[in-house]
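Student: Submitted below is the structure of interest, expressed as structure tokens.
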Amino acid sequence: MRLILLVLLATWQVVVDTRAPTFPDKLTQQLQQQGTTEPQGDHVCTVKTIVDDYELKKVIHTVVYNDTEQCLNPLTGFQCTVEKRGQKASYQRQLVKKEKYVKQCCDGYYQTKDHFCLPDCNPPCKKGKCIEPGKCECDPGYGGKYCASSCSVGTWGLGCSKSCDCENGANCDPELGTCICTSGFQGERCEKPCPDNKWGPNCVKSCPCQNGGKCNKEGKCVCSDGWGGEFCLNKCEEGKFGAECKFECNCQNGATCDNTNGKCICKSGYHGALCENECSVGFFGSGCTQKCDCLNNQNCDSSSGECKCIGWTGKHCDIGCSRGRFGLQCKQNCTCPGLEFSDSNASCDAKTGQCQCESGYKGPKCDERKCDAEQYGADCSKTCTCVRENTLMCAPNTGFCRCKPGFYGDNCELACSKDSYGPNCEKQAMCDWNHASECNPETGSCVCKPGRTGKNCSEPCPLDFYGPNCAHQCQCNQRGVGCDGADGKCQCDRGWTGHRCEHHCPADTFGANCEKRCKCPKGIGCDPITGECTCPAGLQGANCDIGCPEGSYGPGCKLHCKCVNGKCDKETGECTCQPGFFGSDCSTTCSKGKYGESCELSCPCSDASCSKQTGKCLCPLGTKGVSCDQKCDPNTFGFLCQETVTPSPCASTDPKNGVCLSCPPGSSGIHCEHNCPAGSYGDGCQQVCSCADGHGCDPTTGECICEPGYHGKTCSEKCPDGKYGYGCALDCPKCASGSTCDHINGLCICPAGLEGALCTRPCSAGFWGNGCRQVCRCTSEYKQCNAQTGECSCPAGFQGDRCDKPCEDGYYGPDCIKKCKCQGTATSSCNRVSGACHCHPGFTGEFCHALCPESTFGLKCSKECPKDGCGDGYECDAAIGCCHVDQMSCGKAKQEFEALNGAGRSTGLTWFFVLLIVALCGGLGLIALFYRNKYQKEKDPDMPTVSFHKAPNNDEGREFQNPLYSRQSVFPDSDAFSSENNGNHQGGPPNGLLTLEEEELENKKIHGRSAAGRGNNDYASLDEVAGEGSSSSASASASRRGLNSSEQSRRPLLEEHDEEEFDEPHENSISPAHAVTTSNHNENPYADISSPDPVTQNSANKKRAQDNLYT
């Protein structure tokens, strides 16, 4: 029994130990990542640099401590003391040098505040922008490397001596004199306005506007009525109309809206301004303006006006049904026999189709003969004379022979001729007898000759097919265009020959089947397809006798010269450059200060460029003289100082070019000839309008000019409720409650479920949403949906978002939300509309839960087996009746019934056994717990006492360690320690033990501490011990908690590092002299453990020690 209890105790200890929490190492990293200022985008280069960084170094300290382990000594409570070593880790921060790659702008680029790299031009571009390092792109009217020079308005050329000849306010290029057209004009002199599909200066920009839209000067599309979008590509959607599709239609009953003027176009059958009224009886068509013209009391369709004739046909119901036809438009065939024969007297009612029998027939369908098949006559005494194998029947009243298709004659003894077929050969075959051999005597279909097809053999075989009925496929390759429909011979493309078109034309031949001869001069070949002569380099023409024109070269002169400033060789295309240019394509000009054919001559100018062809100096603005070494005199400016300052409205002008430097408020331009651009106003147009997007402002004062529907100082406020239009001056109509008025055009905006000009009508059936413009998407025939949400209301038997899914098995009713109560699919099926159970044969009851009574079977148990039984080896099955017992289906209904009833019984037995097993397990657990507690109460171990001795030379290891205690104590004050051990416990327990009352008080103080840190471990962290104090009373109180901790739960705490070791020491942290860092057991200053005399031991302390040992 004791051995069993020992095993149970060991098992319980393992469970407790495995549940003890572990403590992973905690590292505190105090380095913060610097915010990045590196550039981004294009022109970014990566370089290597050296930076400072920090690394953490781990330092390990050895710790010796006492611990307890499980053993077989019952006198110590199966716990023995052992000495163990552990390690504690700390971390230090070290400075290291590391290589790092950083990003910076490439050479020639600088970094902006937004961290992008832009090209750098030095000196900066004066009248332009820098597009590459050291390269400027000048504004219109300026030139030079840094865009610093320009002729005065209206002049150009050397010395600005030439006058511009431009119109419509255009200026000209100061160097070339070409007109620089303002936006909206083009032509050599800017005399032509831009066509509708162009815009911008010189009309070089294509207008992207479509569908009749036009561009304004800024290139923005102004769409025509019925179109919208940025480029007028979007046709007004249904329900919108007008310019930019700003207005809404209110048409009803599926009418469409003219997207240009908003007029409703009614569907046939409706009329009214909004197509809200149906046509009256007797009228039809769009607008219900047309009157029905049906005869014989027949009605017409309100949409199409088509007459709905029953028993009649014809456009106006004026023609009676032909023999054998009845119903709507006489489209239905009567089923009475004999109608297919012309000599038959059978007929049917034109409206109902009821048969009217001829003589010799009887029955509701007139399909029963009065006489036998070979007899006829009133008394069936006469014998038919028809050829039996060619005859359909012998008329029972007259003996007339009705022949099979393909035969004729009084007795059906004659076959049809080549071109006739059908009953009595009355039908004529429609074959093309030039291409047909015969026709089918029954169907009349034509039998075609090889190479022909079609209903009457009038069509040739399709491409790539040939033979009788075009049944064979041609074997030509991709260079053939088909084959002969009769024999399959391939017809080759031009330039090819051979049985399968696999060979090129021989030399000097071309065309289809290579039948033509080339007509080129001797030694010159021709194209095998067209026959054109293939000319050598430098020649062209039909006979290759014409030289290449200027700008082309090579064979047939088909290559274009690439010489920009020169001419090319007619054969090789090599360029011969003009003076001042060089390079393979003559596109490179002489460098600055050089001119001439080879750019070898130096310009004789002073800090100026010269003509690349003549070497003449081109003086910059503000200079003159042959070498451009003289400055302009006062009151002159421009090229060669030929311009004089003239009076102007400008406040000041540039002394170099006469351009206005300061324009009056509200104007801009080099002569203040333009108003401020949109969005700006004031002096120099430098101030920005404060108006909301889409609203302009006065160029002088900046006052906002609001668009319709807005008001306020910045035009940012919409019109108040009840107002709309310019200045919000117009009153909205009285829209119905819940609807709003459009602040721009004043139209009522209906909420979901309402429609009409004033939103007063609910949505018509089948429509929903705002303005009732959306069609219900329900597939049900009722087309019913919620007028606000469009959610479909499904009829009984259907479900799904569109009511297009039938109910799943076991459910029924509207939206299939009701669950069927039938017994199961083996015995019944459930009606998805009503939920009624339809019992399978052999079952009965409201829910098909019972077998048919004995001796009954079938659907609803309506049939009965013989009263005297089914016989030997047979039985009465509830589903199929009498059956042999070995038959597979015999007894199947009874098996299904028993399976359904047996499932409930097996489920009950399963639950019974589950509960029985749980009860047995619980009883065994209670027995084991009872014997464990009994064994613990029989044990009466001695409670060890603890005494403390100061270590004289090792303050570093001053720590309390006892394996029966749940935390360590550190005593930085040796005097206090000594006084505690010298008997300063008057009237109390010796050696620091507490009385029962003191222990309860101490437990209240420490209540709430972490069980993971104290309750299940022998050691606490050093910081916690130092903060809590080091009295022997606290240590003694701690000894009454957590006797059974394992080494696994203790070791992580020994290796736990202090977070404060990365920074300066904390004011409450323990100095190295107080840390548990000894490696010599002989010098260990820990307390000695001894066992006192049991007689002198306080009985209360003894009882508590005993409880602590096992709990």
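Don't overthink the numbers, they just go from 1 along the chain as shown.
Every residue, even glycine, has its Cβ placed from backbone N, Cα and C.
Modelled residues match the original; the substitutions are not represented.
Found this in Swiss-Prot, in case it helps:
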- 41-113: domain 'EMI' (DOMAIN)
- 118-148: domain 'EGF-like 1' (DOMAIN)
- 156-191: domain 'EGF-like 2' (DOMAIN)
- 199-233: domain 'EGF-like 3' (DOMAIN)
- Pro124 to Leu: In n1995; increase in corpses in L1 head (MUTAGEN)
- Cys136 to Tyr: In n2091; increase in corpses in L1 head (MUTAGEN)
- Cys330 to Tyr: In n2089; increase in corpses in L1 head (MUTAGEN)
- Cys448 to Tyr: In e1797, n2000, and n2092; increase in corpses in L1 head (MUTAGEN)
- Cys501 to Tyr: In n1951; increase in corpses in L1 head (MUTAGEN)
- Asn962 to Ala: 85% loss of activity. Does not attenuate engulfment defects seen in ced-1(e1735) mutants. Severely impaired interaction with ced-6. Increased protein levels, reduced polyubiquitination and reduced degradation rate (MUTAGEN)
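Can you tell me where each of these features sits in this structure?
Tutor: With helix defined as DSSP H, G or I and strand as E or B, the domain 'EGF-like 1' (118-148) counts 0 helix, 12 strand, 19 coil.
Mean pLDDT, taken over the domain 'EGF-like 2' (156-191), works out to 82 on the 0 to 100 scale.
The domain 'EGF-like 3' (199-233): residue composition by secondary structure is 0 helix, 10 strand, 25 coil, according to DSSP.
Annotation for Pro124 (mutagenesis position): same-chain Cβ neighbours under 8 Å, separated by at least 6 residues, are Cys130, Tyr146.
Every protein chain shown contributes to the tally, and the Cβ of Cys136 (mutagenesis position) ends up with 24 other Cβ atoms within 10 Å.
Within the same chain, residues at least 6 positions away in sequence whose Cβ sits under 8 Å from that of Cys330 (mutagenesis position) are Cys309, Gly311, Trp312, Thr313, Cys321, Ser322, Ala350. Cys330 (mutagenesis position) falls within neither a helix nor a strand when secondary structure is assigned with DSSP, and so counts as coil.
Cys448 (mutagenesis position) falls within a strand segment according to DSSP.
When secondary structure is read from DSSP and collapsed to three states, Cys501 (mutagenesis position) falls in the coil class. The Cβ of Cys501 (mutagenesis position) lies under 8 Å from the Cβ of Cys476, Asn477, Arg479, Gly480, Cys490, Cys492, Asp493, each of these being in the same chain and 6 or more residues away along the sequence.
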Student: Could you give the number of helix, strand and coil residues in the domain 'EMI' (41-113) as assigned by DSSP?
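Tutor: Grouping H, G, I as helix and E, B as strand yields 3 helix, 57 strand, 13 coil.
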Student: Report, in whole Å, the straight Cα-to-Cα distance of Cys448 (mutagenesis position) from Cys136 (mutagenesis position).
Tutor: 82
Student: Do any residues at least six apart in sequence from Cys448 (mutagenesis position), in the same chain, have a Cβ closer than 8 Å to its Cβ, and if so which, in order?
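Tutor: Sequence-distant Cβ neighbours: His435, Ala436, Ser437, Gly454, Cys457, Pro468, Asn469.
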Student: For the domain 'EGF-like 2' (156-191), DSSP counts of helix, strand and coil?
Tutor: 3 helix, 10 strand, 23 coil
